[in-house]
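Participant: Checked Swiss-Prot, it gives:
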- D54 to T: Loss of activity (MUTAGEN)
- D54: active site (ACT_SITE)
Amino acid sequence: MLEILYQDEWLVAVNKPSGWLVHRSWLDRDEKVVVMQTVRDQIGQHVFTAHRLDRPTSGVLLMGLSSEAGRLLAQQFEQHQIQKRYHAIVRGWLMEEAVLDYPLVEELDKIADKFAREDKGPQPAVTHYRGLATVEMPVATGRYPTTRYGLVELEPKTGRKHQLRRHLAHLRHPIIGDSKHGDLRQNRSGAEHFGLQRLMLHASQLSLTHPFTGEPLTIHAGLDDTWMQALSQFGWRGLLPENERVEFSAPSGQDGEISS
């Protein structure tokens, strides 16, 4: 069962778990766990995608309950009328607030994108980022005696493939758990010492104008246990009040206070 964050007669939003595909492609024909099919079975209605989240990313996934609803939502995404907010745990101390305007060359998959043009130049890519908190943990990683992490809020203003992951890697603050653009030593250390066994990138919030009612709509997605455990271990509880789960209890030996 997927957590349904919002549903009306036109739209449905779920909290996509890390590791789930949004829908099958011919490359993933045998995949058993797929968001679209699970939601369809769960609510007894066909759903229509309007945007995507990478497989390792968790958080708000918004779909239409008709082809028209899906089309109108997709149009809003394409025209950048929907505000997306993400949170990430990154390597090092990223403390400033700034806008990164750094064009990206399209990443092509050798199989899935074999018919795509390879001669496209860099495409505009803009991300607003803001450091929320930092921590230094007494765990050696590589040649350093301690390990530093940062909690970052991200708002992509464009929608390039892997944009947030690539932009943070460009800033030399790759997201923990990013196997393609990240720091392998940091990924291993985070998994071994702090249970960061996934890409630490979460789609926390979507804000839009409802395509049928015209009313403002904001949808929040709660954090999973890996995220909640990280916030507890790093002393960051209470920094993401709209996404932290009040029912989470930290493992023994860690800060187990419940925030409200």
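For all residues, glycine too, the Cβ spot is worked out from N, Cα and C.
None of the noted substitutions appears here; every position holds its original residue.
Please situate the listed features within the shown structure.
Facilitator: When secondary structure is read from DSSP and collapsed to three states, D54 (mutagenesis position) falls in the coil class.
Counting every protein chain shown, the Cβ of D54 (mutagenesis position) has 19 other Cβ atoms within 10 Å.
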